[in-house]
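Report on the structure given below.
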Amino acid sequence: MSQIMYNYPAMLGHAGDMAGYAGTLQSLGAEIAVEQAALQSAWQGDTGITYQAWQAQWNQAMEDLVRAYHAMSSTHEANTMAMMARDTAEAAKWGG
């Protein structure tokens with residue numbers, strides 16, 4: 001049977017990258033919101049009402065996406081830490 005080796009520092013780095021991507025998405029969302037605000041003032045009547053509904057959906061989707069990236073990052077980090085702790089405990093049993 002072959003031995004499975006994990007690169008825990010790289011895995012934790014990946015979790016950090018994922019958290020950074022969430023920040024990037026949030027920043028891009030803020031930039032897009034500025035552009036959308038300019039459009040909002042130009043749309044009146046039925047078009048404005050339709051725009052408001054679309055904007056609410058967009059805002060919710062952006063929040064959900066950022067929240068999902070944060071959740072994936074923290075889950076990946078927690079699982080990596082748990083695996084590393086388990087590996088350390090098992091290695092200690094064998095004098096490693």
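Keep in mind that glycine also has a Cβ here, set from the backbone N, Cα and C atoms.
So, quick note: what you're seeing has the original residues, none of the substitutions.
What Swiss-Prot says about this one:
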| type | residues | note |
| --- | --- | --- |
| MUTAGEN | HIS14 to Ala | No change in activity |
| BINDING | HIS14, HIS70, HIS76, GLU77 | Zn(2+) binding site |
| MUTAGEN | HIS70 to Arg | No change in activity |
| MUTAGEN | HIS76 to Ala | Still interacts with EsxG, but impairs interaction with host HGS/HRS; when associated with A-77 |
| MUTAGEN | GLU77 to Ala | Still interacts with EsxG, but impairs interaction with host HGS/HRS; when associated with A-76 |
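Taking the mutagenesis positions HIS14, HIS70 in turn and counting surrounding C-beta atoms within 10 angstroms, the largest count is reached at HIS70. The Cβ of HIS76 (mutagenesis position) lies under 8 Å from the Cβ of MET11, HIS14, ALA15, MET18, each of these being in the same chain and 6 or more residues away along the sequence. Highlighted in sequence order, ALA15, GLY16, MET18, ALA19, MET72, SER73, SER74, THR75, THR80 have their Cβ within 8 Å of the centre of the Cβ atoms of HIS14, HIS70, HIS76, GLU77, the residues recorded for Zn(2+), and are not part of that set.
In this view, GLU77 (mutagenesis position) is surrounded by 17 other Cβ atoms within 10 Å of its Cβ, with every protein chain counted. Secondary structure at GLU77 (mutagenesis position), as computed by DSSP, is helix.
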